[in-house]
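A.B. asks: Straight out of Swiss-Prot:
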DOMAIN    37-113  domain 'H15'
MUTAGEN   LYS14 to Ala  Reduced survival as a result of infection with Gram-positive bacterium B.thuringiensis
Amino acid sequence: MSDSAVVAAAVEPKVPKAKAAKAAKPTKVAKAKAPVAHPPYINMIKEAIKQLKDRKGASKQAILKFISQNYKLGDNVIQINAHLRQALKRGVTSKALVQAAGSGANGRFRVPEKAAAAKKPAAAKKPAAAKKPAAAKKATGEKKAKKPAAAKPKKAATGDKKVKKAKSPKKVAKPAAKKVAKSPAKKAAPKKIAKPAAKKAAKPAAKA
């Protein structure tokens with residue numbers, strides 16, 4: 001009897017350990033099967049306010065409608081409302097959101113203008129600052145290359161003009177001097193013709 005009691009006591013504690021190990025496995029699998037299918041609520045709220053573009057601010061109901069249409073939040077409306085209220089309250093306390101009207105999770109909400117205005121110029125200034133000096137350097141390089149090319153033909157043109165002006169008076173002066181020298185030579189020719197005419201007339205008179 002004592003041996004059977006010892007065997008029964010040894011077998012009984014082993015069974016619950018195996019059951020406890022099997023029961024622990026499904027809890028780990030359940031945690032892994034719950035991935036978040038949407039961004040954080042504060043990001044969804046900011047996107048909803050930007051897209052709604054209401055000057056007075058977006059209401060909680062309008063934000064909830066936008067979020068449920070554009071994100072996969074599930075079918076549990078009570079849980080979605082609870083998360084949305086918490087996110088709105090935290091956004092106001094952390095100054096990520098501005099409450100334009102109402103109190104708590106009720107009322108209208110906006111995105112701070114300073115944060116939105118600071119992000120847009122910062123993204124716009126960086127490419128503009130990089131592009132402007134490059135364009136200015138190219139323009140100055142082109143101007144420097146073009147200026148000497150334009151100056152060279154001007155110097156050549158002025159040189160040609162000086163040569164032409166110097167040559168033109170020399171050509172006019174030479175023929176004028178030659179014409180003046182030839183005119184007295186032609187006048188001297190008739191004097192030589194008059195002398196032989198007088199000699200021929202004297203000879204026949206001597207023979208008679």
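Glycine too: its Cβ is placed from the backbone N, Cα and C atoms.
Where a substitution is noted, the model still shows the residue that was there originally.
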A.B. asks: For the domain 'H15' (37-113), give the DSSP counts of helix residues, strand residues and coil residues.
C.D. replies: 41 helix, 9 strand, 27 coil
A.B. asks: Which whole-number mean pLDDT does the model give the domain 'H15' (37-113)?
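C.D. replies: Averaged over the domain 'H15' (37-113), the predicted model reaches a pLDDT of 85.
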